[in-house]
Amino acid sequence: MQRRDFLKYSVALGVASALPLWSRAVFAAERPTLPIPDLLTTDARNRIQLTIGAGQSTFGGKTATTWGYNGNLLGPAVKLQRGKAVTVDIYNQLTEETTLHWHGLEVPGEVDGGPQGIIPPGGKRSVTLNVDQPAATCWFHPHQHGKTGRQVAMGLAGLVVIEDDEILKLMLPKQWGIDDVPVIVQDKKFSADGQIDYQLDVMTAAVGWFGDTLLTNGAIYPQHAAPRGWLRLRLLNGCNARSLNFATSDNRPLYVIASDGGLLPEPVKVSELPVLMGERFEVLVEVNDNKPFDLVTLPVSQMGMAIAPFDKPHPVMRIQPIAISASGALPDTLSSLPALPSLEGLTVRKLQLSMDPMLDMMGMQMLMEKYGDQAMAGMDHSQMMGHMGHGNMNHMNHGGKFDFHHANKINGQAFDMNKPMFAAAKGQYERWVISGVGDMMLHPFHIHGTQFRILSENGKPPAAHRAGWKDTVKVEGNVSEVLVKFNHDAPKEHAYMAHCHLLEHEDTGMMLGFTV
């Protein structure tokens, strides 16, 4: 029996004996056990197979059609080693086209899996990934233009775990699914018959698609039996449009050890951790007593996202300590970040994100008509209208003829697959200035093919846990600056993407292609 299997059996057996009598039945019956994605490693030929298909999943007692990689919902965690090439064979068993994007990986445009990397129904695509970047938690998901939001909503997402020599020398928790736990958080909206209820319309093109049910690794409010000691959580905000703000129900601190692109120089202690759509953070939390506690998400001031039940702290998962000790530690130092180079003489690119004023107004009107003032998340409606210079929106009924599919733009242009906007020089630092001035919507801006450093975020210096390697930056009614460098080729036919990771904004034009 392998050590991991032995530990799993030990944990399972230990749960019953470690809990008081009154809570054993509760643990067994009240909540589902946190599903743990398989950790997928290469076969003898250094290959990995991913099959995209439809299946069925049960939520709240009702069965829904869902999509997954190698299963009914979500997918495995693909384990990659720095310096080792891996070929991934991707089979599409859906009845429609899809793509598979390696979010956070520094790989050439040809294998990045953007909207050009189409896999037809019944088709296959093989990509070879030569990983040369630090240990990190990344992920993979569809990037089919105009349909990314729907395909992710249906269940397509999986993790990528990159390992290197440096991280293996640290005494971090590393028993997969025991004290090293993936946590993929997504909200879903269901129809009355229990199916995933996705719409791309004026309202969702403006504020994004959101639901009233929170899933953690595909389960509603699951529980995890955690050994005593340090518990490592690999957090992914896999929501289409909802930002999250993680905390613990008993106010025990989170120690952030890694962001999108890898380890921070040292742990950063926080009481709450905002995470934007597409972002990953690794945190350690101390499980040093017998008291169960919840990982929760706190209310956020984002349009549409303060509607019940998210107007109050909402449970993500229950963590139940058991009478087994883990061996992981919280190191004082983690990694070394290179000093920022001089910014003198660098190419500066200015990207202005914009939403059609008509879309902004019509979407907001529909949101308020459906959900009331609570949908405004505490924002002053008149101030917002004034900020956008729109005046009264009650005259904005265009009978549904408004073309929202190209209403979101960058530098005045909606996405055009055949026209990259610019060419970045390979191996050269550039300073990108990304502005959201002109609307009050949240735009988590993601850049393919790189891990960058944030120079300023929404007009302020980045928080300590956001000053490491990142692939997504917050833009919300202000300006953010990032220092980027691209080490791989991305010719016109395999251009990289840069876009808002609120998926409905991306699907309706807020994306550009660029070459390297």
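Yeah, the Cβs are placed from backbone N, Cα and C, and that goes for glycine too.
Modelled residues match the original; the substitutions are not represented.
Quick caveat, the model's predicted, so the values are computed rather than measured.
Quick look at what Swiss-Prot annotates:
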- H101, H446: Cu cation 1 binding site (BINDING)
- H103, H141, H501: Cu cation 2 binding site (BINDING)
- H443, C500, H505: Cu cation 4 binding site (BINDING)
- 227-292: domain 'Plastocyanin-like 2' (DOMAIN)
- R3 to K: Abolishes transport to periplasm (MUTAGEN)
- K8 to R: Small increase in export rate (MUTAGEN)
- K8 to A: Does not slow export to the periplasm (MUTAGEN)
- E106 to F: Increases oxidase activity with ABTS as substrate (MUTAGEN)
- G304 to K: Retains 20% of cuprous oxidase activity. Increases oxidase activity with ABTS as substrate. Shows dramatic conformational changes in methionine-rich helix and the relative regulatory loop (MUTAGEN)
- M355 to L: Almost loss of oxidase activity with 2,6-DMP as substrate. Loss of the copper tolerance phenotype (MUTAGEN)
- D360 to A: Strong decrease in oxidase activity with 2,6-DMP as substrate. Loss of the copper tolerance phenotype (MUTAGEN)
- D439 to A: Decrease in oxidase activity with 2,6-DMP as substrate (MUTAGEN)
- M441 to L: Strong decrease in oxidase activity with 2,6-DMP as substrate. Affects copper incorporation into the T1 copper site (MUTAGEN)
- C500 to S: Loss of cuprous oxidase activity (MUTAGEN)
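Of the chain residues outside the Cu cation 4 site list H443, C500, H505, L353, N408, M441, L442, P444, F445, V475, H499, H501, L502, E506, M510 have their Cβ within 8 Å of the site's Cβ mean position. Take the mean position of the Cβ atoms of H103, H141, H501, the recorded Cu cation 2 site; other residues of that chain with a Cβ within 8 Å of it are H101, W139, H143, V152, M277, G278, H446. Spatial neighbours are here defined as Cα atoms within 10 angstroms of one another, and by that definition the neighbours of H505 (Cu cation 4 binding site) among the recorded positions G304, M355, H446 are M355.
For the recorded site, G304 (mutagenesis position), the DSSP three-state label reads coil. Ranked by CA distance from H501 (Cu cation 2 binding site), the recorded positions H101, G304, D360, D439 have H101 at the top as the closest. Taken residue by residue with DSSP, H505 (Cu cation 4 binding site) is part of a helix. One residue stands out among the binding-site residues H141, H505 for having the most other Cβ atoms within 10 Å of its Cβ: H505. A helical conformation is recorded for D360 (mutagenesis position) in the three-state DSSP classification. H446 (Cu cation 1 binding site) and D360 (mutagenesis position) are 22 Å apart (CA-CA, integer value).
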